[in-house]
Amino acid sequence: MEKSDRRSEESHLWIPLQCLDQTLRAILKCLGLFHQDSPTTSSPGTSKQPKEEKEDVTMEKEEVVVTSRATKVKAKQRGKEKVSSGRPGQHN
């Protein structure tokens, strides 16, 4: 009876870790960083190896050139202010 209680307690403690594991796997898959290594396919001639080599080759060939598409805007120049007629308190 004690063993069954221990097993239920131990399995209950693993639930948060399983949830965390599943969440991390989903996030890594979305980012493209998750590579699952299954123990049954340990043969050296797997189809994953050539794909990885092709990805490496394309990563080396890709270059990013940053250019600016913005046009330079010239500031508007103000003309000279008109000289007042000499009458105080009046505006043009």
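Using the three backbone atoms N, Cα and C, a Cβ is placed for every residue, glycine included.
In this structure the noted substitutions are not present, so the sites keep their original residues.
According to Swiss-Prot, the mutagenesis experiment R78 to A carries the annotation: No effect. Its Cβ placed at the centre, R78 (mutagenesis position) has 6 other Cβ atoms within 10 Å. In three-state terms derived from DSSP, R78 (mutagenesis position) belongs to neither a helical nor a strand segment and is classed as coil.
Within the same chain, no residue at least 6 positions away in sequence has its Cβ under 8 Å from that of G79 (mutagenesis position). Under its mutagenesis entries, Swiss-Prot includes G79 to A with the note: No effect.
In sequence order, the list of same-chain residues 6 or more apart from K80 (mutagenesis position) whose Cβ falls under 8 Å from its Cβ is empty. According to Swiss-Prot, the mutagenesis experiment K80 to A carries this note: No effect.
S84 to A appears in Swiss-Prot as a mutagenesis experiment; the accompanying note says: Loss of binding to PEPR1 and of subsequent signaling.
Here the residue is the original one, but Swiss-Prot notes a mutagenesis experiment at this spot, G86 to A or P: Loss of binding to PEPR1 and of subsequent signaling. Other C-beta atoms found within 10 angstroms of the C-beta of G86 (mutagenesis position) number 6, with every protein chain shown included.
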Distance, R78 (mutagenesis position) to G86 (mutagenesis position) (CA atoms, angstrom): 22
